[in-house]
Each structure stands twice: as structure tokens, then as C-alpha cells.
Amino acid sequence: MRKVIIKENPSEEEIKELLDLAEKHGGVVTIFARCKVHYEGRAKSELGEGDRIIIIKPDGSFLIHQNKKREPVNWQPPGSKVTFKENSIISIRRRPYERLEVEIIEPYSLVVFLAEDYEELALTGSEAEMANLIFENPRVIEEGFKPIYREKPIRHGIVDVMGVDKDGNIVVLELKRRKADLHAVSQLKRYVDSLKEEYGENVRGILVAPSLTEGAKKLLEKEGLEFRKLEPPKKGNEKRSKQKTLDFFTP
């Protein structure tokens, strides 16, 4: 069987056949199409007609990209179930219940890639090393902090580190290896708001970086977020894991 199967302007029947083939053989599906998107879950949203890229992975991951920005405009996590019915691709997540439907108006192209990839990513770089340091010595954030997840997927992106504080509050850490700016604060706020929708108000957001701009500091104060100063550990400097943060800011 070919590694890559491409079908231009596929019919409804051809879309179903190729989706079934991809599911059977563990293929990655990429669809270029004009479509509408309907989401129902913790809230409801509608995305009007437009040209988009739809990606379906063997683990159930489902992503819809526009022609801008890095993040998908809509997505479902691994474990979701994908079906095709009456020219609509439907992805359902059971817990919590979320339903994402892509109504195909005009399919331009469908690609099935029978990819084989068994390697795991070996993370390197300052932010990954900052996360390692935090897991090795959570006190660099604060006494009683317990990190639980790293690179945790949520509705609006991927949280660098997520854990709980001594009072049982959820704590979201956004890590930056260089001076943090307004964008970093906005990103953290988006993650905190998303988790508050799911878990309630007991969610804290902490920006972790060597420093931050004056504008970022003001926005942190305005949004009720926090800052911890932490330098990225130098390679080979294992003693850094025992160093406690020098100062922190809590509005």
C-alpha cells in the first residue's frame, strides 16, 4: 500500500472510504476544504464558512486550522471518536462531553498519510530545563507547590506546568526563558480562564521568567496573576536545582 494517498475534489463517498482506510491502518488525514464548524460542550460556538485545514490523527486528535496563527481555531484531544455522516465530520469527546462538527461545503483535497513514527521527543532547551527544575524542586515556585502535569493540553492550548498549591488550588505555570512580555501574560490569562470554566474559581496563574516588561507587570496586576523570577538552569549546573527563587511578585 502507498504511504501517501491523495484525492482531489473527493466525493462524499470517497471521503468516507478514505477516512475508513485511515482508521483501519492508523493513517493521518489532512483535508483542505471550505467548511463551517459547530462546537457544543461547556459552551457553544459557531465558525462561519471559510477555507480551512482539517487534521485527524490516529489517536483521535482532531484539529482545525485557519490561514493564520499557530494554534488551531478548534480542536479535540486524543481519545476522541471521529465519524463521518452526511458530508459532516464529527468528533466526540466523552468526558467531559464535547462535540465538534465540521460541515464540509466544498472539499478541495484529502490526503491520507500512512505514517510510521515510534520515537518520543527528547526535550532540550531552556524552558524544558526550567520545567525539570520545577519538578525536581517545587519550592522554587513556593512552599507547598506540587507539580503534576507538564505540557498539559487544555481547550485553549498547552499548559507548560500544572499542579496544586498547599490549599488545593489549581496552579498554572507559563514558562519563559527570556524576559516575559504582554503576549505571555495574555496567554496565561487565557489558560486560567479556560480552566476556571471547567474547574471553578480556584485557579491561580503564575508567569515564570527571568524578568518581565513593565507593561507585562501592569497587566499581571490588573488580571490578578502572579510572577516568579527564575533563571533557566545552565547546562551541567545541577546545583541550580537546589536554588530557591530570589524574589517573586504577588498582587
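Here, residue 1 is simply the first one shown, and the rest follow in order.
Placed from the backbone N, Cα and C atoms, the Cβ positions cover glycine too.
No substitution from the list is modelled in this structure, which keeps its original residues.
Taken from Swiss-Prot as is:
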MUTAGEN   Arg42 to Ala  Fails to bind ssDNA
MUTAGEN   Arg70 to Ala  Fails to bind ssDNA
MUTAGEN   Trp75 to Ser  Fails to bind ssDNA
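A map of Swiss-Prot features onto the structure.
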residue	record	Cβ contacts under 8 Å, 6 or more apart
Arg42	mutagenesis position	Pro96, Glu98, Arg155, Glu197, Glu198
Arg70	mutagenesis position	none
Trp75	mutagenesis position	Ser61, Phe62, Leu63, Ile64, Leu100
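A coil conformation is recorded for Arg42 (mutagenesis position) in the three-state DSSP classification, outside any helix or strand. Trp75 (mutagenesis position) carries a strand DSSP state (E or B).
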